[in-house]
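Q: For reference, the structure I am asking about is given below.
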Amino acid sequence: MSQVILDLQLACEDNSGLPEESQFQTWLNAVIPQFQEESEVTIRVVDTAESHSLNLTYRGKDKPTNVLSFPFEVPPGMEMSLLGDLVICRQVVEKEAQEQGKPLEAHWAHMVVHGSLHLLGYDHIEDDEAEEMEALETEIMLALGYEDPYIAEKE
């Protein structure tokens, strides 16, 4: 049976009201075992300052963002199950959910699904890549019991 090992790091000034570790595990389990047998993923939940700093350093964007994905590149000849790290900004996720009229839990789930697909090599730079990735995200979110996260864009 496929297994995803979660290393959850809560690095917010206030960690109250965040999803439970079991929820993060459920969301990861809905994505990663479809693509590989055994994986280890770190999810770090941060405040805006850390998200802003990482986004500026690694993407050249001078603002915080919802989720950053850092895939782990295994050196040639080595076998490791470490897939990578997700850094999710609490305040951005909460603000986006409110602005988009989405349930907060569903938006958290979407950020984990979206980021996990990036760790697995999916991207949305080109239109055809975006369509494939969004279709997978929608399929996974529906399987988890949430609405299509892109429903507003399709209407």
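First residue shown is number 1, and so on along the chain.
Just so you know, glycine gets a Cβ as well, placed from its N, Cα and C.
This is the original sequence, none of the listed changes applied.
Sharing the features that Swiss-Prot gives for it:
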type    : residues               : note
MUTAGEN : Arg59 to Ala or Glu    : Loss of activity
MUTAGEN : His114 to Ala          : Loss of activity
BINDING : His114, His118, His124 : Zn(2+) binding site
MUTAGEN : His118 to Ala          : No change in activity
MUTAGEN : His124 to Ala          : No change in activity
Q: Cβ within 8 Å of the Zn(2+) site's Cβ centroid: which residues qualify beyond His114, His118, His124?
A: Val67, Ser69, Gly115, Leu117, Tyr122, Asp123, Met133, Glu137
Q: Could you state the CA-to-CA distance between His124 (mutagenesis position) and His118 (mutagenesis position) to the nearest Å?
A: 9
Q: Give the number of CB atoms, excluding that of His124 (mutagenesis position) itself, located within 10 Å of its CB.
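A: Cβ-Cβ neighbours of His124 (mutagenesis position) within 10 Å number 16.
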Q: Starting from each candidate's C-beta and looking 10 angstroms out, tell me which of the mutagenesis positions Arg59, His114, His118 has the most other C-beta atoms.
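A: Compared across Arg59, His114, His118, the most Cβ atoms within 10 Å surround His114.
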Q: Arg59 (mutagenesis position) to His118 (mutagenesis position): how many Å between their Cα atoms?
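A: Arg59 (mutagenesis position) to His118 (mutagenesis position), Cα-Cα distance: 14 Å.
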Q: Per DSSP, His124 (mutagenesis position) is which: helix, strand or coil?
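A: Reduced to three states, the DSSP call for His124 (mutagenesis position) is coil.
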